[in-house]
Structures are given as C-alpha cells and as structure tokens.
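The following features are taken from Swiss-Prot:
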{"type": "VARIANT", "residues": "LYS2 to Asn", "note": "In strain: M31"}
{"type": "VARIANT", "residues": "VAL50 to Ile", "note": "In strain: M31"}
Amino acid sequence: MKFYNIFVFVALILAITIGQSEAGWLKKIGKKIERVGQHTRDATIQGLGVAQQAANVAATARG
C-alpha cells in the first residue's frame, strides 16, 4: 500500500514538472514532420501535372 502511495506521489510530481516545461523539442519535431508532409504534397501535385501533360501529348499523337 505504501508503494502505491509513493508511486502516485512521484507520478504526480513528474506530471507537474513535465507539464510546466517548454515543449520546444516536441515543437521542432512537429515542424520537421509538417515540412516533410508539405514537400510530399507538393511533389505529388507536380508529378500529377507532369503525368497529365504526358497523357495529353500521347492523346494528341494518337490523333
């Protein structure tokens, strides 16, 4: 029973400490992930444009 009380107390102290700390490192990781997503989106849009142009050229060549 004492172990449970000590565990709850330590967990509470850790939660308070972590909650008040700045989430700078987490924010940096989030921004990097967001940037990768944006680059992937932009590359996909550009690739679709090139594929559409190639399809138009192929359709024009067939007559």
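Using the three backbone atoms N, Cα and C, a Cβ is placed for every residue, glycine included.
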VAL50 (variant position) to LYS2 (variant position) - Cα separation in whole Å: 68
Fewest other C-beta atoms within 10 angstroms, as judged across LYS2, VAL50, which are the variant positions: LYS2
DSSP three-state assignment for LYS2 (variant position): helix
